[in-house]
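To start, the structure under review is shown below, and the notes come after it.
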Amino acid sequence: MVTHSKFPAAGMSRPLDTSLRLKTFSSKSEYQLVVNAVRKLQESGFYWSAVTGGEANLLLSAEPAGTFLIRDSSDQRHFFTLSVKTQSGTKNLRIQCEGGSFSLQSDPRSTQPVPRFDCVLKLVHHYMPPPGAPSFPSPPTEPSSEVPEQPSAQPLPGSPPRRAYYIYSGGEKIPLVLSRPLSSNVATLQHLCRKTVNGHLDSYEKVTQLPGPIREFLDQYDAPL
């Protein structure tokens, strides 16, 4: 699914501008969910705010497949769009915000459950392959939803079967792989260290053992990407 943004161009991420928001919030909790998502996205360094679909295509045109960014959606029903460079060019996927969670928009005819997350960063991380895993799986033989979920053909030895996702666009079946975010600015050393620490904290007990100020700093951005 390809979208085209109607928002004004902007090369860098910037504070939330409510004048650009055409979609209304369904509740106070949804408003808070989106505000928190924007705050973390601005910390991420790969939130390009109001760049257009055409500008996203230009930004990703010279990048390898798997490079991605998050931008504001042009669709009045959605807040964010995931733009990703695939083996068949740049594709734009809307990020839905419903029922207090975010998910990638999928084919409504699909009976498969769509992964949902309380944070856009968690959604992005879910679709990224683990370290050492092959980037692009072989397409399944049976068609499914627009972003369907199928077992990977060759999981790593000793690891559970990976899930592979595919984009169905214009009759094409394209692997959805998020390998590397496209940075919109230079990350601080503190942020780089925080991402590294987040990637090594695999249990809540480890987090509770850290000093209070460090825990608070990590809570402000709790993703390894």
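Backbone N, Cα and C atoms are what each Cβ position is placed from, and that goes for glycine too.
Copied over from Swiss-Prot, here are the features:
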- Leu22 to Asp: Complete loss of EPO-induced STAT5 signaling suppression. No suppression of JAK2 phosphorylation (MUTAGEN)
- Phe25 to Ala: Complete loss of EPO-induced STAT5 signaling suppression. Abolishes binding to JH1 (MUTAGEN)
- Leu41 to Arg: Complete loss of EPO/LIF-induced signaling inhibition. Abolishes binding to JH1 (MUTAGEN)
- 46-142: domain 'SH2' (DOMAIN)
- Gly53 to Val: No effect on binding to Y429/Y431 phosphorylated EPOR (MUTAGEN)
- Arg71 to Glu: Complete loss of EPO/LIF-induced signaling suppression. No inhibition of JAK2 phosphorylation (MUTAGEN)
- 177-224: domain 'SOCS box' (DOMAIN)
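Location within the structure of each feature annotated in Swiss-Prot.
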{"residue": "Phe25", "record": "mutagenesis position", "DSSP (3 states)": "coil"}
{"residue": "Leu41", "record": "mutagenesis position", "DSSP (3 states)": "helix"}
{"residue": "Gly53", "record": "mutagenesis position", "DSSP (3 states)": "helix"}
{"residue": "Arg71", "record": "mutagenesis position", "DSSP (3 states)": "strand"}
Gly53 (mutagenesis position): nearby mutagenesis positions from Phe25, Leu41, Arg71, Cα cut-off 10 Å: Arg71
Between Leu41 (mutagenesis position) and Arg71 (mutagenesis position), the C-alpha gap once rounded to whole angstrom: 9
Integer Cα-Cα distance in angstrom, Arg71 (mutagenesis position) to Phe25 (mutagenesis position): 18
For the domain 'SOCS box' (177-224), the mean pLDDT of the predicted model: 76
Number of other Cβ atoms within 10 Å of the Cβ of Arg71 (mutagenesis position) across all protein chains: 28
Lowest local Cβ density (other Cβ within 10 Å) among mutagenesis positions: Phe25, Leu41, Gly53: Phe25
Residue counts (helix, strand, coil, in that order) that DSSP gives for the domain 'SH2' (46-142): 16 helix, 29 strand, 52 coil
